[in-house]
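Notes follow the structure.
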Amino acid sequence: MPSVKIGIIGAGSAVFSLRLVSDLCKTPGLSGSTVTLMDIDEERLDAILTIAKKYVEEVGADLKFEKTMNLDDVIIDADFVINTAMVGGHTYLEKVRQIGEKYGYYRGIDAQEFNMVSDYYTFSNYNQLKYFVDIARKIEKLSPKAWYLQAANPIFEGTTLVTRTVPIKAVGFCHGHYGVMEIVEKLGLEEEKVDWQVAGVNHGIWLNRFRYNGGNAYPLLDKWIEEKSKDWKPENPFNDQLSPAAIDMYRFYGVMPIGDTVRNSSWRYHRDLETKKKWYGEPWGGADSEIGWKWYQDTLGKVTEITKKVAKFIKENPSVRLSDLGSVLGKDLSEKQFVLEVEKILDPERKSGEQHIPFIDALLNDNKARFVVNIPNKGIIHGIDDDVVVEVPALVDKNGIHPEKIEPPLPDRVVKYYLRPRIMRMEMALEAFLTGDIRIIKELLYRDPRTKSDEQVEKVIEEILALPENEEMRKHYLKR
C-alpha cells in the first residue's frame, strides 16, 4: 500500500477538507499517508486541523497531518495537490459585483450568458487565474511527477489554462453530475438500473444518455414534467435541477441540463430578480439572485463560525467525541446541518461523494472506477477543439484516465448554440489574461445587453482596476 503526500490548498474550507479527510480514512489503500493543509487564514486552518486530528483519532486511522501557510511547503514532495482556494475570498467578489451593479451590470460584469454562477468570475479574476498558473509552475519545478487536482472555480477556465501552459498532470473536478441522481430519485427509478452519461464543459453538462432497464428513460421524465412539474417548489436556492428553467432548456436543446448548467442559462432567465423567481422558484429566484446568494454567503459564514466553535470545544475538552457534538451544537438550523455532516463522515460505510480521494485510490491502487472529469477534449466531443477542457465520464485505473465514448453524441443545438458560445467567452477570458489586452474585456462588455454606452464600459473597468487588490492586474492590463 503506497503512502502518499496529499496537499490541500485552501484547506480552511471546512466541510470540503473534512470530507477529504474522512474519505482518506475510509480508503485502506492510502493508509499511512500525509495530508498537508495550507491556508492563509491561520485561525481557520488551526480549526480544521484540530477537527481533522480528532476525527482520525476517533476512527483509528493512520494519517499524518502537517499545516502550513506557505505554498512551497504544500507542494514539495507532494504526490497530489488539490486546489480549492479562492484568492480574495467572497469579499473581493462582492466588491467587484457592487462596482458592476453601480454601472448598470446586474449581478456584476462576470455574470455572462451561459456563466451566471456567482463565484465563477473569469474576466475580473486575474488574481485567481494567476494563482492557478503559479501553483502549476511550482508543481512543475518542485514536484514534477505530482498530479494537480483543480477544485477551485473557475474550473473550466482554470483547467484549460493550466493544461495549455504548464506541462504537468492536471485534472478538474466538480460535482454537478450528481444532478442526474436527483432526477433518478424524483422519478422513483432504481439507480442500479439506470444507464446515464453526461458531456459538455464544466457547469455546462448535458444528459446525452438516459436509459432505464435498457430502454429510453426520457419519456419517464416527460411524463413527470406533464403531470407533476407544476407542483415543483425549491427546498433551497440551489434546488433547481427540475425547475422551470431546467425544463425550458430541455425543451429547446433536446436533452436535460445537469447540475450547475441549469444556473448557467441565457439572459432570458436572469434579467432581474422577478425573472429569476419565475424560472428558479420563490422565494429566492435561484442561487445566483441577490437573495439566493446572500442565503449562501450567510450559510458559509455560519459554517466558519461553527467550525471555530467546535475546534475550541475540542481543545478545551480533549476527551469529547465528534459523535457527541449534537449535545454541544444543534441549537439552530446551521448547527444541526453541521452535526448531520459530521454524522455522515463518521459513517464507516459512506463516502462523501467528492471524487478526489477515490480518484487517487484508482490511480495508485488500480481500484478501477468511473468518474466525471475535466480533461482536454482531444476528440472526445465532436465539434470542439482538442485543447478545450471538457467534462466527461471516464474510467480511471493505474494506467490513467480513459474517457468514455460519448454515445449518443450531444445534439447539434447543444454544441453549436450553448457550448461554442460558452467556449468563446472562455477563450476571450484566457486571451485577455495571457496577453494583457484590455480591449478583449471591453469587447465582451460592448456586446453585453446591459451596456448602453462606451463610457459605461470605460468607467466600470477603470473602477475595478482601481481596487487595491487589483494592483498587479492593473499593471498587467495597462502596460500596453
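Yeah, the Cβs are placed from backbone N, Cα and C, and that goes for glycine too.
Sequence unchanged from the original; the noted substitutions are absent.
The Cβ of G10 (mutagenesis position) lies under 8 Å from the Cβ of M38, D39, N83, T84, A85, M86, A152, each of these being in the same chain and 6 or more residues away along the sequence. Per Swiss-Prot, mutagenesis G10 to A is noted as: Reduced activity. 300-fold reduction of the binding affinity for NAD(+). No change in substrate affinity.
Record note (Swiss-Prot) on the mutagenesis of G12 to A: No change in activity and substrate affinity. 5-fold reduction of the binding affinity for NAD(+). For G12 (mutagenesis position), the Cβ neighbour count at a 10 Å cut-off comes to 24, with all displayed protein chains included.
In Swiss-Prot, the entry for mutagenesis S13 to A states: Highly reduced activity. 10-fold reduction of the binding affinity for NAD(+). No change in substrate affinity. The structure shown retains the original residue. Non-local neighbourhood of S13 (mutagenesis position): T84, each in the same chain, at least six residues away, with C-beta under 8 Å from its C-beta. DSSP classifies S13 (mutagenesis position) as coil under the three-state reduction.
Look at Swiss-Prot and you will find D119, N153 tagged as substrate binding site. The local packing around D119 (substrate binding site), expressed as other Cβ atoms within 10 Å of its Cβ over all shown chains, amounts to 19.
Around C174 (Mn(2+) binding site), taking its Cβ as the centre, 21 other Cβ atoms fall within 10 Å, counting all chains. Under the DSSP three-state reduction, C174 (Mn(2+) binding site) is assigned to coil, being neither helix nor strand. If you look up Swiss-Prot, you'll see C174, H203 marked as Mn(2+) binding site, on the strength of similarity to another entry.
Feature annotation from Swiss-Prot assigns active site, proton donor to H175. The Cβ neighbour count for H175 (active site, proton donor), using a 10 Å radius and every protein chain shown, is 14.
Annotation source Swiss-Prot lists active site, proton acceptor at D260. Mapped onto three states, the DSSP output places D260 (active site, proton acceptor) in helix. Counting only same-chain residues six or more apart in sequence, the Cβ atoms lying under 8 angstroms from the Cβ of D260 (active site, proton acceptor) belong to V117, C174, G176, H203.
There are 23 other Cβ atoms within 10 Å of the Cβ belonging to N153 (substrate binding site). Each residue contributes its Cα atom, and for N153 (substrate binding site) and G12 (mutagenesis position) those atoms are 16 Å apart. If you measure from the Cα atom of G12 (mutagenesis position) to that of D119 (substrate binding site), you get 17 Å. Note: the CA-CA distance between H175 (active site, proton donor) and D119 (substrate binding site) rounds to 15 Å.
Taking all protein chains in view, 26 other C-beta atoms sit within 10 angstroms of the C-beta of H203 (Mn(2+) binding site).
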